[in-house]
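What Swiss-Prot records for this protein:
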type: MUTAGEN; residues: Cys15 to Arg; note: Loss of toxicity
type: MUTAGEN; residues: His56 to Pro; note: Loss of toxicity
type: MUTAGEN; residues: Arg70 to His; note: Loss of toxicity
type: ACT_SITE; residues: Arg97; note: active site
type: MUTAGEN; residues: Asn98 to Thr; note: Loss of toxicity; when associated with C-104
type: ACT_SITE; residues: His102; note: active site
type: MUTAGEN; residues: Tyr104 to Ala; note: No loss of toxicity. No longer AMPylated by MntA
Amino acid sequence: MNDIIINKIATIKRCIKRIQQVYGDGSQFKQDFTLQDSVILNLQRCCEACIDIANHINRQQQLGIPQSSRDSFTLLAQNNLITQPLSDNLKKMVGLRNIAVHDYQELNLDIVVHVVQHHLEDFEQFIDVIKAE
């Protein structure tokens with residue numbers, strides 16, 4: 001594992017920790033715009049770091065050239081570096097990131113809550129798989 005991947009993993013871990021710290025029990029999330037911004041920004045950062053890692057591995061191992069951020073995870077799954085379910089979940093995160101970054105549509109806070117409560121472990125699972133390589 002090289003410094004690029006090590007640094008990206010550190011970013012993901014830091015962002016997950018920050019999300020967990022600021023989100024707390026979630027009782028204030030829908031009323032607190034600053035809290036929403038913090039959680040969404042850190043989800044974006046997690047997603048970007050995962051994309052960067054995937055692109056780096058795709059390039060290093062010459063797995064192909066992704067045509068989109070989602071394709072980065074597809075290539076990893078096609079080459080059995082991550083599972084298809086993990087690839088699918090990370091591709092959904094890219095969709096959430098795209099909505100948050102580009103304002104394609106209003107971000108549904110219920111989806112953000114669901115991600116925080118049920119899918120932060122997708123980032124952790126991705127880290128574990130990458131570290132095992």
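Backbone N, Cα and C define each Cβ position, glycine as well.
Features per Swiss-Prot, on structure.
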| residue | record | DSSP class |
| --- | --- | --- |
| Cys15 | mutagenesis position | helix |
| His56 | mutagenesis position | helix |
| Arg70 | mutagenesis position | helix |
| Arg97 | active site | helix |
| His102 | active site | helix |
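Around the Cβ of Cys15 (mutagenesis position), the number of neighbouring Cβ atoms within 10 Å comes to 22.
Most Cβ neighbours within 10 Å, among the recorded positions His56, His102: His56 holds that distinction in the structure as shown. Other Cβ atoms within 10 Å of the Cβ of Arg70 (mutagenesis position), summed over all protein chains shown, number 19. Arg70 (mutagenesis position) sits 11 Å from Asn98 (mutagenesis position), taking the CA atoms of both as reference points. Within 10 Å of the Cβ of Arg97 (active site) there are 20 other Cβ atoms, across all protein chains. A gap of 20 Å separates the Cα atoms of His102 (active site) and Cys15 (mutagenesis position). Across the fold, the C-alpha of Asn98 (mutagenesis position) and the C-alpha of Cys15 (mutagenesis position) stand 18 Å from each other. Cα-Cα distance from Cys15 (mutagenesis position) to Arg97 (active site): 14 Å (rounded to the nearest whole number). Geometry remark: His56 (mutagenesis position) versus Arg97 (active site), CA distance 19 Å.
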